[in-house]
Amino acid sequence: MRKSTRLLTHSLFGPVFKILFHNKTVCGGCNRKMPSLVNTEIEAAVKGFLIDQEKMTEVVERMTKEIKMGLAKDTHARAVIKCFVSHVQDLPTGKERGKYLALDLGGSNFRVLLVNLISNSDVETMSKGYNFPQTLMSGSGKALFDFLAECLSEFCHSHGLENESLALGFTFSFPLQQQGLSKGILVAWTKGFSCEGVVGKNVVSLLQEAIDRRGDLKINTVAILNDTVGTLMSCAFYHPNCRIGLIVGTGSNACYVEKTVNAECFEGYQTSPKPSMIINCEWGAFGDNGVLEFVRTSYDKAVDKVTPNPGKQTFEKCISGMYMGELVRLVITDMIAKGFMFHGIISEKIQERWSFKTAYISDVESDAPGEYRNCNKVLSELGILGCQEPDKEALRYICEAVSSRSAKLCACGLVTIINKMNINEVAIGIDGSVYRFHPKYHDMLQYHMKKLLKPGVKFELVVSEDGSGRGAALVAATAVQAKSKL
């Protein structure tokens with residue numbers, strides 16, 4: 001028997017406004033009408049995902065402390081948000097010109113690009129994506145970089161570039177300790193990678209050595225960067241006030257423009273003639289020291305246990321696309337096991353780890369209130385048939401709980417950075433599949449940022465076009481131009 005149900009009086013996305021003459025409930029921040037009835041046990045199960053304003057403020061305070069520790073030389077070693085120096089001090093001016101290569105290794109995506117900067121309004125890009133063999137993700141580092149060089153060679157030969165001397169920007173979307181613009185030490189693998197012989201090594205050297213071993217290309221890797229830095233750079237090419245880059249996709253991270261004098265881990269932080277430095281926060285590790293336990297659930301801990309890096313990347317596991325779908329799946333299977341969904345009948349597919357794709361969350365939440373076309377398709381793919389409306393509403397409610405927490409925590413992170421920069425107006429370049437494809441993520445993020453920021457602070461959320469590709473080329477371009485001025 002289904003337990004008694006009751007009308008929800010709170011919203012996953014913000015405060016509730018009741019329009020009495022329609023007798024409907026509307027979510028603040030997204031104008032999404034709430035489901036009228038949800039099983040109380042299901043509501044209780046997802047309660048831990050519902051972060052209120054007080055908890056969000058606490059997240060901002062704790063993250064502020066961690067970022068300050070990451071920036072300071074004396075506390076950097078024990079900080080969980082490392083705030084690595086990117087060594088990128090020059091933002092695009094819009095006057096960069098020429099052809100540049102970019103190589104983008106970002107977990108689920110691997111691409112080679114040729115970017116031709118013709119003018120600030122005319123940028124030509126040619127790119128090719130390559131399938132990444134699963135075996136390479138846990139094989140040897142040499143095999144990994146030989147594969148990257150092979151794909152780079154194939155791309156260059158197919159575009160008649162094999163005889164051109166080209167600078168390359170390498171977007172490497174894993175935790176890096178940069179010791180120079182073209183020297184980045186891998187701190188740890190994430191996103192399911194575990195290649196041997198790479199952690200603690202300069203990945204630029206590993207790539208350049210693989211290119212040189214082939215002997216068929218005239219390519220010089222001049223810069224390595226994180227995808228967040230590329231996102232910021234690409235956005236700044238068109239939006240001069242862009243000072244923050246954010247990725248919310250397979251993983252999550254942010255970077256921002258800090259005053260050089262505050263970047264104490266930069267050797268020349270007190271003497272550099274350049275006033276600014278892009279800081280790669282690596283905020284995915286926020287909470288690895290336990291400071292986020294008050295916003296984690298038993299489902300988060302269950303997901304963490306089956307990842308290749310248990311106890312690590314705590315913040316990322318709460319908000320990124322790699323884990324959101326699995327969180328939803330665990331809630332569903334728990335509710336089925338307790339008899340609160342689908343009459344206690346479970347399919348083989350839903351029992352498989354990672355079978356509930358994060359894309360399903362976007363699909364389910366794309367349905368209009370009272371409609372279940374996408375929901376039915378998702379359930380069919382999971383082998384769950386003949387569902388009644390309360391089960392479909394419950395699924396949507398669970399998806400909303402997980403996605404709204406992700407947006408709230410991202411909002412906390414961005415507000416922390418804006419407060420740290422102490423600026424009143426900023427553009428934020430954003431990329432990643434969660435932000436791009438979730439139907440309400442932008443609105444949720446914007447809504448909760450406004451609630452947390454002090455009055456008068458203006459911000460703009462901008463989709464950064466091909467940050468990991470064009471952004472890498474722009475870093476290479478600024479590096480080449482800066483070197484030519486020496």
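Cβ coordinates come from backbone N, Cα and C, glycine included.
Here the original residues are kept at every noted site.
Under the heading domain 'Hexokinase', Swiss-Prot lists 36-477, citing sequence analysis as support.
A 10 Å cutoff on Cβ-Cβ distances gives Lys128 (ATP binding site) a total of 14 other Cβ atoms nearby, all chains included. Following the DSSP three-state reduction, the secondary structure of Lys128 (ATP binding site) is strand. Positions annotated as ATP binding site by Swiss-Prot: Lys128.
Quoted from Swiss-Prot, the note attached to the natural variant Ser194 to Asn states: In strain: HFL97e3_15. DSSP gives Ser194 (variant position) a coil state; it is part of no helix or strand.
Ser252 to Thr appears in Swiss-Prot as a natural variant; the accompanying note says: In strain: ZIM(S)e3_24. For the recorded site, Ser252 (variant position), the DSSP three-state label reads strand. Residue density at Ser252 (variant position): 29 other Cβ atoms are found within 10 A of its Cβ, drawing on all protein chains shown.
In Swiss-Prot, the entry for natural variant Ser380 to Asn states: In strain: SC96e3_12.3 and ZIM(S)e3_35. The structure shown retains the original residue. DSSP assigns Ser380 (variant position) to a helix. If you take the C-beta of Ser380 (variant position) and look for same-chain residues 6 or more apart in sequence within under 8 angstroms, you find none.
Here the residue is the original one, but Swiss-Prot notes a natural variant at this spot, Ser484 to Asn: In strain: DPF96e3_23.1, SC96e3_12.3, HFL97e3_8, HFL97e3_12, HFL97e3_16, ZIM(S)e3_24 and ZIM(S)e3_35. For Ser484 (variant position), the count of additional Cβ atoms within 10 Å of its Cβ stands at 7 [all protein chains shown]. Ser484 (variant position) carries a helical DSSP state (H, G or I).
Among the natural variants in Swiss-Prot, Leu486 to Ile has the note: In strain: DPF96e3_23.1, SC96e3_12.3, HFL97e3_8, HFL97e3_12, HFL97e3_16 and ZIM(S)e3_24. The residue drawn here is the original one.
Under a cutoff of 8 A between CB atoms, and with a sequence separation of 6+ in the same chain, the neighbours of Ser194 (variant position) are Met137, Ser138, Pro308. The two recorded residues Ser252 (variant position) and Ser484 (variant position) have their Cα atoms spaced 35 Å from each other.
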